[in-house]
Amino acid sequence: MPEGDTVFHTAAALRAALEGKTLTRCDVRVPRYATVDLSGAVVDEVLSRGKHLFIRAGSASIHSHLKMEGAWRIGHTKVAPHRIRIVLETADTRAIGIDLGILEVLDRGTDMDAVAYLGPDLLGPDWEPRVAADNLAADPDRPLAQALLDQRVMAGVGNVYCNELCFVFGRLPTAPVGTLKDPLRVVQRARDMLWLNRSRWNRTTTGDTRNGRQLWVYGRAGEPCRRCGTLIQTDRGGERVTYWCPVCQTAS
């Protein structure tokens, strides 16, 4: 599932392509919105909120969430028609939403109601680290990975950053949140990670952008830990796959 930084720069790409332009075509391929046609409306704002995208045009707001496989593409690209959920065109460009997990057309005045449940947005103007830290610490018995992935705690952490944060703070993904010494440091580090990667596709949490050296543990099962050399372990039995170093990460 895309992380908050991916959605942030997807929004930036859509903003550059569509903002300030008049829609000449709007084809929403969702039965509920099949009759919606925003042709003639001007796209005047594109924004992200956590992992959610909003394209505002006229009195409407197109709300999408990429979920596991979704993407937005700019320009003419070859995609199987059955995968296309929406087509937006202007006089000089085209944006298509592919395999979007959520796609709905909302009233612009109330579109933020769809994301009112989210915690502080790691890449948003409303980022409040102390609120996020309090949210994280609210249930000390909760497994750390589960809490980090809960968008009500803070919006934008996906499975990559979840696993990387667990490693950086030396805790197993299953360790209770209450074992963290300083939840504020954890949410601040989460913010730093996403902020540094918000404008690039070559994500890194190690600070090394060279191929194969960008991440600490995620996707590295069976490879040596970058700190101690122990082989990275993985568990695919849960809802989300987890990765950890059995030496550098502990339960308490």
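Glycine is treated like the rest: Cβ placed from N, Cα and C.
Modelled residues match the original; the substitutions are not represented.
A simple way to gauge crowding: the CB of Pro2 (mutagenesis position) has 19 other CB atoms within 10 angstroms, across all the protein chains here. Under mutagenesis, Swiss-Prot gives Pro2 to Ala with this note: Loss of lyase activity on an abasic site, rescues trioxsalen sensitivity of a deletion mutant, wild-type glycosylase activity on 5-hydroxyuracil (5-OH-U).
In the three-state DSSP scheme, Pro2 (mutagenesis position) falls into the coil class. Recorded in Swiss-Prot as a mutagenesis result, Pro2 to Cys carries the remark: Loss of lyase activity on an abasic site, rescues trioxsalen sensitivity of a deletion mutant, loss of glycosylase activity on 5-OH-U.
Taken from Swiss-Prot, the feature active site, schiff-base intermediate with DNA covers Pro2, and the record attributes it to sequence analysis.
Record note (Swiss-Prot), mutagenesis Glu3 to Ala: Nearly wild-type lyase activity on an abasic site, does not rescue trioxsalen sensitivity of a deletion mutant, loss of glycosylase activity on 5-OH-U. The unchanged residue is displayed.
Residues or ranges marked as active site, proton donor by Swiss-Prot on the basis of sequence analysis: Glu3.
For the published mutagenesis Lys51 to Ala, Swiss-Prot gives the following note: Loss of lyase activity on an abasic site, partially rescues trioxsalen sensitivity of a deletion mutant, loss of glycosylase activity on 5-OH-U.
Annotated active site, proton donor (in beta-elimination) per Swiss-Prot: Lys51, in sequence order.
Secondary structure at Cys245 (Zn(2+) binding site), taken from DSSP and collapsed to helix, strand or coil, is coil. Spatially close to Cys245 (Zn(2+) binding site) yet at least six residues away along the chain are Phe167, Val217, Cys225, Arg227, Cys228, Thr230, Ile232, Gln233, judged by Cβ distances under 8 angstroms. The feature Zn(2+) binding site is assigned by Swiss-Prot to Cys225, Cys228, Cys245, Cys248, with experimental evidence given as support.
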Requested in this report: Would you find the one among the binding-site residues Cys228, Cys248 whose Cβ has the most company, meaning other Cβ atoms within 10 Å?
Outcome: Cys248
Query raised in the report: When a 10 Å sphere is centred on the Cβ of Lys51 (mutagenesis position), how many other Cβ atoms does it contain?
Result: 27
Requested in this report: Enter the number of other CB atoms within 10 angstroms of the CB of Cys225 (Zn(2+) binding site).
Outcome: 20
Query raised in the report: Reported as an integer number of Å, what is the Cα distance between Glu3 (mutagenesis position) and Cys248 (Zn(2+) binding site)?
Result: 25
